[in-house]
Amino acid sequence: MGLFNAHAVAQQRADRIATLLQSFADGQLDTAVGEAPAPGYERLYDSLRALQRQLREQRAELQQVESLEAGLAEMSRQHEAGWIDQTIPAERLEGRAARIAKGVNELVAAHIAVKMKVVSVVTAYGQGNFEPLMDRLPGKKAQITEAIDGVRERLRGAAEATSAQLATAAYNARIKSALDNVSANVMIADNDLNIIYMNRTVSEMLGRAEADIRKQLPNFDAGRLMGANIDVFHKNPAHQRHLLANLTGVHKAELNLGGRRFSLDVVPVFNDANERLGSAVQWTDRTEEHRAEQEVSQLVQAAAAGDFSKRVEEAGKEGFFLRLAKDLNSLVDTADRGLRDVSRMLGALAQGDLTQRIEADYQGTFGQLKDFSNDTAQSLSRMLGQIREAADTINTAASEIASGNAELSARTEQQASSLEETASSMEELTSTVKLNAENARQANSLAANASEVATQGGTVVQKVVSTMSSINESARKIADIIGVIDGIAFQTNILALNAAVEAARAGEQGRGFAVVAGEVRTLAQRSAAAAKEIKTLISDSVDKVENGNTLVAQAGQTMSDIVVAIRRVTDIMSEIAAASAEQSTGIEEVNSAVSQMDDMTQQNAALVEEAAAAAEAMQEQAGLLNQSVAVFRLDTPPSVVQLASARPSAPRPSAPAPLARSGMARASKARKEDGWEEF
């Protein structure tokens with residue numbers, strides 16, 4: 001009877017423990033564990049309380065994951081709206097959620113996706129599986145791992161201690177039932193590494209992966225794993241056997257089988273006597289998770305290299321991974337479209353095309369980048385348009401200046417040519433006037449001699465007959481000289497007329513020259529009149545000489561008349577000599593004025609040449625500026641700028657007929673030798 005009561009009490013206590021575990025499995029973590037019902041159960045109940053605390057912490061961590069999902073969704077929406085500097089508030093998260101948020105934030109900082117490692121235990125906790133082994137956490141979090149390990153050890157020890165009792169059997173049955181129904185993939189092996197337990201989830205998982213595992217392990221059969229050795233998962237199991245034999249804590253491993261990637265959390269199982277009973281393994285199929293990690297990693301690496309064409313494959317994903325893929329793709333797509341638009345516009349600017357604009361609708365930082373880029377292109381287009389119009393204006397002005405300089409150069413050349421011809425004519429006129437003065441001086445001397453002879457004629461009248469022939473010859477010579485003087489006066493008159501014409505052509509500058517030419521003409525006319533009078537007198541003298549032989553008797557009576565006439569001739573010849581001297585002085589002054597005008601014309605020609613060179617240089621610079629600006633395409637064609645001349649250019653006067661004088665030819669040759677070919 002006492003034994004029966006003991007079994008009943010043990011059964012009741014086992015039921016209590018199983019009820020607590022079932023409530024934990026159902027998510028009822030606020031159920032009070034209570035105190036140990038009897039000595040020996042303290043460690044077990046302490047472990048249950050530690051397990052309850054651990055599960056509460058796991059639930060809190062699940063809430064952190066939900067906060068992470070909310071932050072990621074908000075970041076995705078903000079990125080879709082263009083605010084690419086939005087990040088997940090990692091400072092509000094803890095543990096793995098904070099690390100994932102930090103990785104995503106690094107992706108956001110570089111406008112790329114960040115590699116995000118999603119741990120399989122988070123998914124298992126979300127599904128209500130409380131059996132997976134915890135990672136070896138640092139710092140104070142290591143107490144959580146130790147508490148869970150202690151629970152596993154004490155549960156196994158309690159099961160072995162009560163294996164002979166019905167309560168223990170019931171307890172084990174309930175434990176097994178709980179493990180069978182949890183979502184975690186649990187496998188237990190004994191010390192010989194033979195598989196002694198597999199829950200339904202791990203069997204189903206390995207069954208789904210059987211075809212892939214056989215690619216690497218052809219003899220693998222998921223339906224015959226119970227009782228088999230775990231060596232079936234390894235081609236060379238010696239290393240794994242040694243590792244498990246010396247295992248004292250949680251061991252994490254990654255197993256790749258036929259393209260499948262499994263995460264293994266292995267923990268040794270001890271009884272209350274600290275005897276090794278075997279090992280428990282939590283399997284997690286991380287194939288999809290690993291594939292997602294690889295895709296995110298490739299996306300990050302491509303974006304870091306400037307390639308935004310990569311995307312995370314959305315097909316075949318669901319839940320969190322699907323949302324993550326969509327959000328990352330949306331993020332990269334927004335960055336890609338924005339950078340492509342900016343690249344297209346900058347490429348067009350580099351090619352000189354200022355008509356390109358960013359038309360797509362962006363917000364946030366990309367919106368500002370769009371506005372700044374469009375404003376920059378608009379400002380450049382407006383500035384280059386103004387430069388192009390200014391260059392056209394300068395080019396037109398330079399062309400008109402060059403044209404005006406060409407006309408001015410031609411006129412200056414004609415003026416220089418006329419002045420050179422005038423100078424040549426004045427040289428000849430000066431030479432003629434000097435010759436005329438010399439002849440007048442000689443005539444004056446002859447007239448003086450004739451007067452002296454006439455004065456002595458009274459005393460030598462007896463010699464008149466003998467010298468009549470000589471007088472007749474002298475009279476003929478005088479007549480010839482007077483003819484020459486008459487011709488000189490006529491030529492002087494013609495030259496004075498030509499000088500007046502040239503002075504009229506010179507305009508205002510030739511006014512003084514015209515006055516001098518008029519005086520010369522007056523003197524020439526007076527010389528001509530005097531020459532005519534002398535010619536008349538000489539003709540009369542010749543007639544008288546011819547009649548001298550018959551009038552010798554009358555010579556004495558008319559001698560006084562001859563003396564008076566000869567004195568008159570002497571006076572006239574003196575006047576002719578004085579007029580010739582004045583004429584020579586006037587011609588020299590005219591020649592000096594013409595020389596000064598020629599010098600001024602040459603200086604003007606030099607200034608015109610410099611102005612023409614400056615205008616050509618300005619026109620050339622304007623052309624270069626037009627060529628530089630012409631490579632740019634603007635929104636609107638530049639307006640044509642024309643400068644109206646201040647006055648219509650005067651027609652170029654026809655060049656005067658060249659004078660056939662050797663002096664003109666010599667002057668022209670001298671100009672060419674001095675480098676004045678343009679004038």
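One-based numbering along the chain as shown.
Here the Cβ of each residue, glycine as well, is placed from N, Cα and C on the backbone.
Look at His234 (heme binding site): DSSP puts it in coil. Counting only same-chain residues at least 6 apart in sequence, those with a Cβ under 8 Å from the Cβ of His234 (heme binding site) are Gln240. Per Swiss-Prot, the feature heme binding site maps to His234; the stated evidence is experimental evidence.
Summarising the annotation, Swiss-Prot assigns domain 'PAS' to 171-213 and lists sequence analysis as the type of evidence.
Taken from Swiss-Prot, the feature domain 'HAMP 5' applies to 333-385, supported by sequence analysis.
As annotated by Swiss-Prot, domain 'Methyl-accepting transducer' applies to 390-619. The average pLDDT computed for the domain 'Methyl-accepting transducer' (390-619) is 75.
One entry in Swiss-Prot concerns the mutagenesis experiment Ala178 to Val. Its note says: Mediates wild-type responses to both O(2) and CO.
In Swiss-Prot, a mutagenesis experiment is listed as Leu179 to Cys, annotated with the note Signal-off mutant that does not respond to either O(2) or CO.
DSSP classifies Met187 (mutagenesis position) as strand under the three-state reduction. Where Swiss-Prot documents Met187 to Ala as a mutagenesis experiment, the accompanying text is: Signal-off mutant that does not respond to either O(2) or CO.
One mutagenesis experiment named in Swiss-Prot is Asp231 to Ala, and its note says Mediates wild-type responses to both O(2) and CO.
The note that Swiss-Prot attaches to the published mutagenesis Pro237 to Ala is: Mediates wild-type responses to both O(2) and CO. Neighbour list (Pro237 (mutagenesis position), Cβ cut-off 8 Å, at least 6 residues apart, same chain): Ile230, Asp231.
Under DSSP, His251 (mutagenesis position) is assigned to a strand (E or B) in the three-state scheme. The Cβ of His251 (mutagenesis position) lies under 8 Å from the Cβ of Leu243, Leu264, Asp265, Val266, Val267, each of these being in the same chain and 6 or more residues away along the sequence. Swiss-Prot documents His251 to Ala as a published mutagenesis change and attaches the note Accelerates autoxidation.
Within 10 Å of the C-beta atom of Leu264 (mutagenesis position) sit 17 other C-beta atoms, taking all shown protein chains into account. DSSP assigns Leu264 (mutagenesis position) to a strand segment in the three-state reduction. In Swiss-Prot, a mutagenesis experiment is listed as Leu264 to Ile or Gln, annotated with the note Shows wild-type O(2) responses.
Under its mutagenesis annotations, Swiss-Prot gives Leu264 to Lys the following note: Signal-off mutant that does not respond to the addition or removal of O(2). Does not bind either O(2) or CO.
What Swiss-Prot says about the mutagenesis result for Leu264 to Val is this: Mediates an O(2) response but exhibits a 30-sec-delayed smooth-swimming response in N(2) and does not respond to CO.
Over all protein chains present, the Cβ of Trp283 (mutagenesis position) has 23 other Cβ atoms lying within 10 Å. Record note (Swiss-Prot) on the mutagenesis of Trp283 to Leu: Cannot form stable O(2) bound in vitro. Signal-on-biased mutant. 50 to 80% of the cells continue to tumble when air is removed.
Among the mutagenesis results in Swiss-Prot, Trp283 to Ile has the note: Inverted phenotype. Cannot form stable O(2) bound in vitro. Responds to CO. The residue drawn here is the original one. DSSP gives Trp283 (mutagenesis position) a strand state.
For the mutagenesis of Trp283 to Ala, Cys, Gly, His, Lys, Pro, Gln, Arg, Ser, Thr or Tyr, Swiss-Prot gives this note: Signal-off mutant that does not respond to the addition or removal of O(2). The structure shown keeps the original residue.
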Three-state composition of the domain 'HAMP 5' (333-385), taking helix and strand from DSSP: 40 helix, 1 strand, 12 coil
CB within-chain contacts under 8 A for Met187 (mutagenesis position), separation at least 6: Ile195, Tyr197, Met198, Asn199, Val202, Ala280, Val281, Gln282, Trp283
